[in-house]
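Swiss-Prot has this to say about the protein:
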MUTAGEN   His61 to Ala  Strongly reduces the specific activity and the KM for guanidine
MUTAGEN   Thr97 to Ala  Loss of activity
BINDING   His174, Asp199, Asp203, Asp291  Ni(2+) 1 binding site
BINDING   Asp199, His201, Asp291, Asp293  Ni(2+) 2 binding site
MUTAGEN   Trp305 to Ala  Loss of activity
Amino acid sequence: MSDATPFRPPSEAEEALIKETRLPLTGWQQEVDQGLTYGLEAAASIKDRSIPTFSRGELPHYAGINTFMKAPYLEDVREVGKYDVAIVGVPHDSGTTYRPGTRFGPQGIRRISALYTPYNFEMGVDLREQISLCDVGDIFTIPANNEKSFDQISKGIAHIFSSGAFPIILGGDHSIGFPTVRGICRHLGDKKVGIIHFDRHVDTQETDLDERMHTCPWFHATNMANAPAKNLVQLGIGGWQVPRQGVKVCRERATNILTVTDITEMSLDAAADFAIARATDGTDCVWISFDIDCIDAGFVPGTGWPEPGGLLPREALYLLKRIIRETNVCGMEVVEVSPPYDISDMTSLMATRVICDTMAHLVVSGQLPRTEKPAYIHAEANMAVDEPWQ
């Protein structure tokens, strides 16, 4: 046995062990110190003196207030520009056409996000040490009134975006895709945004059930000059839930669609290259709209329109990695998480993974933390970026 070649872990694991040594512990120590100050020192019988009497901070994972990853709750949203990333919930499911429950998506995602630490092993990223993150709570949506809710959503997202904080939206059904992009476009001036849309459904109908529902966001978003249809990339489309009315719009507007078969046959890297090239052609930034049902239904049962045959989690996460690291990302939303239909929080956990990976890739690619507002953010709001809706 002494002559045997010593075991060496694969290169990624070996690199991960080294990366961890380069990370500071400043944020962790600040959290401990604050916890002991605000939460009182522990009882005398507790040997680990970093533990307070009242839970403050990451540990224990089953306790505490459910903000996203236990990030600070920002009561005064006027101060959001002081943070690198702002998490905002949009508890709206009045746009659903089948199974409701996505109004509870933000709660479900926040609750299971407590399971995560801020550190990712493979990437060697510690979000607590490398960015400032806050949770601004939820936008006040209006039940049973999509248009009033859309107005609220656009105003809220425009506020966060214009502040310079990176907005991450917890949906909510996919009808919110239109007002979130509208909020972004209000502060783009003459700049343009490409949209990369992960989904099993095209979501390009003009109306559904006589309203702008979760099947309709991209028809209306791509009506705006700041969000051209030629820069809309749709990844994972397919199956038995793609209305022909929406297909007609995709054909007429020449959106860029890849099915799951396209992606697997051309390779993940080729699919990522395609998405990046089309979304960035003549645009200044990229918006990512991640519908959780793009993942195969066996992995994400807690959604409004589950469809078998979707992407595997590792496939979607790899595409996300390539796209975020190689484009100028201005924000993202994760939609269609419906906790009432979930099993063991697995859908909410998948959404959490998408969000945490996104933040880590932004750090690795140098997009976060920000030292100044991106040049594509225009200070003055253009409230007329979209056509009036009657």
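Using N, Cα and C of the backbone, Cβ positions are placed for all residues, glycine too.
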Worksheet item: According to DSSP, which kind of secondary structure is Thr97 (mutagenesis position) found in, if we only use helix, strand and coil?
Response: coil
Practice prompt. Name the one residue among Thr97, His174, Asp203, Trp305 whose Cα is closest in three-dimensional space to that of Asp293 (Ni(2+) 2 binding site); these are the recorded positions.
Written response: Trp305
Worksheet, complete the sentence: Of the recorded positions listed (His61, His174, His201), the greatest number of other CB atoms within 10 A surrounds the CB of His174
Worksheet item: CA-CA, which of the mutagenesis positions His61, Thr97, Trp305 lies nearest Asp199 (Ni(2+) 1 binding site)?
Response: Trp305
Practice prompt. Take the C-alpha atoms of His201 (Ni(2+) 2 binding site) and His61 (mutagenesis position) and report the distance between them in angstrom, rounded.
Written response: 35
Worksheet item: Within 8 Å of the Cβ centre of Asp199, His201, Asp291, Asp293, which other residues of the chain have their Cβ, at the recorded Ni(2+) 2 site?
Response: His174, Phe198, Arg200, Asp203, Gly236, Ile292, Cys294, Trp305, Glu307, Glu336
Worksheet, complete the sentence: Same-chain residues at least 6 positions away from Asp203 (Ni(2+) 1 binding site) with a Cβ under 8 Å from its Cβ, in sequence order, are His174, Gly177, His197, His214, Thr215, Cys216, Pro217, Trp218, Gly246, Asp291
Worksheet item: What count of other C-beta atoms do you get within 10 angstroms of the C-beta of Asp199 (Ni(2+) 1 binding site), across all chains shown?
Response: 26
